[in-house]
Amino acid sequence: MTNIRKTHPLIKIINHSFIDLPAPSNISTWWNFGSLLGLCLAIQILTGLFLAMHYTSDTMTAFSSVTHICRDVNYGWLIRYMHANGASMFFICLFLHVGRGLYYGSYSYFETWNIGVILLFMVMATAFMGYVLPWGQMSFWGATVITNLLSAIPYIGTTLVEWIWGGFSVDKATLTRFFAFHFIXPFIITALVMVHLLFLHETGSNNPSGLISDSDKIPFHPYYTIKDILGVLLLIMALMTLVLFSPDLLGDPDNYTPANPLSTPPHIKPEWYFLFAYAILRSIPNKLGGVLALVFSILILMLFPLLHLAKQRSMMFRPLSQCMFWMLVADLFTLTWIGGQPVEYPFIIIGQLASILYFVIILLILPIVSLIENKLLKW
């Protein structure tokens, strides 16, 4: 009798995706982040579901309901902090996953890559809406500042912002719809993840060398299942260490003050994972210009397949490109730091230089360096 694993219509799909999947024999730990992102998404959906059972999306009671979850609900504090810090772990894994894709040239699978970029946008939008829900000072003012950016769109901007707000300011209608969107979006993300995997399995995984590995494949199970379990254990350990020892490390103290439309916090800033984009937004004195730079700072990822001029796929054997890649990483760290600083000298000029450098490295330096390497290697 043939194994049900290979014949059953549903189990067959799982088998071809996670068990009998041919995988390159040399993929490193950098290939673990896909499964870790899946775990993060599962944790976020589960903890979010339990939070939604006790949360109320009304301006009068939202802040109190979060306090109630932390004080009165059984293990509510644990669920709440796992959800808040789970978002941070999600973004750490996302940035490492994207960085891996850039370093090893995984963007040449452009359907997989483009869906990945759309996923990044979706996760960022979902995280932003989630940050508004506790209805603290930073929730309210963050929502006001970021939604207000849409007013920079010519002609329809103001109407669009008021339409999103559901009134003339961020209020009850805004909070209610943000809760609705924050709830639905992770399920849309899950569907997109399946499409992401579908396209990935059309081509098979890339590997550190960037060479075709069809001649040397191994089954995903047990080799990479056991490897993924190690990653999962490390991720859970890191998350729980954060949650149980310093749950507020990455949060903003201002968000423990209930939202007050009459008092603006001295420094409005988003969560750490948006600071690099926030720094780029702030570094341009023009409102529309800033918004465009903000959008293009992420959208630029879609250009990587077009900007790839090297004859080799991976950066593994391209030391000059490696230098420029790590310079880009250092630049992103600089932008993240600047995004959390007040708008004053010398932070303004550092932010502007780092923002220019970000686009120059991607659009100009990396392609030119690739061409130089082609010449040096006589390709």
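Just so it is clear, glycine is given a Cβ too, placed from its N, Cα and C backbone atoms.
At each noted site, the model still has the original residue.
Reduced to three states, the DSSP call for H182 (heme b b562 binding site) is helix. What Swiss-Prot records for H83, H182 is heme b b562 binding site.
On its own chain, H97 (heme b b566 binding site) has F33, G34, L37 as residues at least 6 apart in sequence with a Cβ closer than 8 Å to its own Cβ. DSSP assigns H97 (heme b b566 binding site) to a helix. Taken from Swiss-Prot, the feature heme b b566 binding site covers H97, H196, and the record attributes it to similarity to another entry.
Secondary structure at P134 (variant position), taken from DSSP and collapsed to helix, strand or coil, is coil. The Cβ neighbour count for P134 (variant position), using a 10 Å radius over every protein chain in view, is 23. Record note (Swiss-Prot) on the natural variant P134 to S: In strain: Isolate S65.
Residues within less than 8 Å, Cβ to Cβ, of P154 (variant position) and separated from it by at least 6 positions along the same chain comprise L288. Per Swiss-Prot, natural variant P154 to L is noted as: In strain: Isolate S65.
Swiss-Prot lists H201 with the feature ubiquinone binding site, giving similarity to another entry as the kind of evidence. In sequence order, H16, S17, L21 are the residues of the chain that are 6 or more apart from H201 (ubiquinone binding site) and have a CB within less than 8 Å of its CB.
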Cα separation, P134 (variant position) to H83 (heme b b562 binding site) (Å, whole number): 12
DSSP-derived structure type at H196 (heme b b566 binding site), helix or strand or else coil: helix
H196 (heme b b566 binding site) to P134 (variant position) - Cα separation in whole Å: 31
Chain-internal residues near H182 (heme b b562 binding site), provided their CB is under 8 angstroms and they sit 6+ positions away: G48, T126, M129, G130, L133
